[in-house]
Amino acid sequence: MELLQLWSALIILVVTYTISLLINQWRKPKPQGKFPPGPPKLPLIGHLHLLWGKLPQHALASVAKEYGPVAHVQLGEVFSVVLSSREATKEAMKLVDPACANRFESIGTRIMWYDNEDIIFSPYSEHWRQMRKICVSELLSSRNVRSFGFIRQDEVSRLLRHLRSSAGAAVDMTERIETLTCSIICRAAFGSVIRDNAELVGLVKDALSMASGFELADMFPSSKLLNLLCWNKSKLWRMRRRVDTILEAIVDEHKFKKSGEFGGEDIIDVLFRMQKDTQIKVPITTNSIKAFIFDTFSAGTETSSTTTLWVLAELMRNPAVMAKAQAEVRAALKEKTNWDVDDVQELKYMKSVVKETMRMHPPIPLIPRSCREECVVNGYTIPNKARIMINVWSMGRNPLYWEKPDTFWPERFDQVSKDFMGNDFEFVPFGAGRRICPGLNFGLANVEVPLAQLLYHFDWKLAEGMKPSDMDMSEAEGLTGILKNNLLLVPTPYDPSS
């Protein structure tokens with residue numbers, strides 16, 4: 001009898017809560033205007049059922065095929081718009097860019113990025129402009145990217161030594177590439193490799209997997225109950241406390257240390273100095289500095305390592321492309337002992353391989369934006385605070401823009417002059433407009449330089465007798481489009497004299 005009463009009370013609670021949500025939705029003022037078309041929606045959940053069991057970029061690509069390049073999807077309470085064409089993306093990222101320049105906030109970003117005091121997820125504001133300007137001038141300028149060359153060479157040499165010692169055995173390249181990228185970024189930005197390097201990489205991956213804005217509580221932001229019951233929230237706070245401990249140690253170390261690896265200021269020293277400057281427009285808090293550090297790890301490590309791993313995976317699946325890329329690298333660099341950014345500029349085919357990889361596997365498949373004010377895109381009204389998702393993954397596989405879009409074919413870039421610098425809006429893996437990735441050149445150097453070394457110094461085969469056709473090329477869920485499974489490869493040292 002007591003069990004029956006308990007179930008009855010639970011059912012009454014769920015029904016009452018559902019009715020209250022429906023009433024709130026009915027009472028909510030409806031935006032006015034000509035809105036984008038979209039599929040029929042269900043009460044309460046809208047179009048959430050379309051995402052179940054699928055990666056969001058895949059599900060939303062199907063919506064665009066039926067309803068057009070500017071499509072409306074109702075994700076619970078959140079009015080959302082999917083952009084899947086060059087023209088719509090150009091309007092949102094260039095013509096009405098200021099109106100669409102906010103980021104969509106999620107529970108994950110608010111908790112892990114210190115209430116979005118960072119650069120990636122910060123609203124478009126004076127704080128964002130100030131922090132981005134400091135980041136670009138002190139860390140990510142072309143001059144600085146070149147000055148970090150000896151760090152890249154040192155860390156890549158460390159990786160090559162490890163691979164030579166493991167010759168003939170399967171190596172977890174996912175782990176090795178993530179460690180390499182993280183070490184380069186730590187030394188360039190913070191002056192040294194941190195002790196908790198591996199743990200922080202793991203925390204970054206978990207944070208990004210939970211920051212995509214597809215948690216149930218993100219879809220019903222007005223629901224205090226869902227916000228309270230969000231099971232991921234407690235996990236996020238546990239992660240945040242551990243991240244905070246690691247970042248606090250980095251901050252404390254810089255408070256008592258006057259110089260980094262270069263014998264001068266690193267970016268954290270600059271932020272501390274500017275924190276004391278009474279002339280800056282927006283005060284820099286300690287949380288802002290921590291959020292910036294976490295930004296550097298998450299944006300720098302995850303996107304660069306993701307792209308490098310996808311390149312290696314595609315090369316293993318396409319042996320003819322691998323042979324052509326290795327032949328180019330070995331012919332161009334055989335007389336050089338060390339090389340960096342300027343040297344890889346002559347590797348035209350390898351650079352096309354990287355481009356083709358980012359076309360098929362963009363580091364951020366769905367670029368998140370949010371409206372700061374009502375605007376019009378392709379003739380459709382996008383209301384204030386609407387969530388905008390630019391489906392970079394879908395545009396990269398659209399036959400309107402790409403011949404044989406499902407084929408890995410780097411030679412296509414011999415025939416077209418498309419680049420990813422934010423000018424060709426069907427190909428924006430780094431974004432475009434005001435919020436284009438500020439670390440584009442830094443990230444690209446951290447992909448191309450190690451990749452050239454790996455192709456030059458080793459021949460590669462798949463582990464455990466696998467064939468290219470056996471490879472699992474699935475993507476994991478999350479904000480970044482990482483390989484679902486770790487990439488295991490067997491290196492064999494290359495002898496130039498042979």
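Using N, Cα and C of the backbone, Cβ positions are placed for all residues, glycine too.
Original residues only.
Fair warning: this is a prediction, and the values are worked out from it, not measured in the lab.
Positions annotated as heme binding site by Swiss-Prot: C437. Neighbour count (other Cβ atoms within 10 Å of the Cβ, all protein chains): 24 for C437 (heme binding site).
Where Swiss-Prot documents M358 to L as a mutagenesis experiment, the accompanying text is: No effect on activity or regiospecificity. Around M358 (mutagenesis position), taking its Cβ as the centre, 25 other Cβ atoms fall within 10 Å, counting all chains.
Under the heading of mutagenesis, Swiss-Prot lists M360 to L and annotates it as follows: Strong decrease of activity. Taking Cβ-Cβ distances under 8 Å and a sequence separation of 6 or more, the neighbours of M360 (mutagenesis position) in its chain are W310, E314, G396, R397, F408. The DSSP secondary structure for M360 (mutagenesis position) is helix.
Under its mutagenesis annotations, Swiss-Prot gives I364 to F the following note: Loss of activity.
Under its mutagenesis annotations, Swiss-Prot gives S370 to Q the following note: No effect on activity or regiospecificity. Mapped onto three states, the DSSP output places S370 (mutagenesis position) in strand. Neighbour count (other Cβ atoms within 10 Å of the Cβ, all protein chains): 20 for S370 (mutagenesis position).
Cβ neighbours within 10 Å of C371 (mutagenesis position), excluding its own Cβ and spanning all shown chains: 23. C371 to S appears in Swiss-Prot as a mutagenesis experiment; the accompanying note says: No effect on activity or regiospecificity.
In the three-state DSSP classification, C437 (heme binding site) falls within coil.
Annotation for I364 (mutagenesis position): spatial neighbours T303, V392, P429, G431, L479, T480, G481, criterion Cβ-Cβ under 8 Å with sequence separation of six or more. Each residue contributes its Cα atom, and for C371 (mutagenesis position) and C437 (heme binding site) those atoms are 19 Å apart. Rounded to a whole value, the Cα-Cα separation of M358 (mutagenesis position) and C437 (heme binding site) is 14 Å. A distance of 17 Å separates the Cα atom of C437 (heme binding site) from that of S370 (mutagenesis position).
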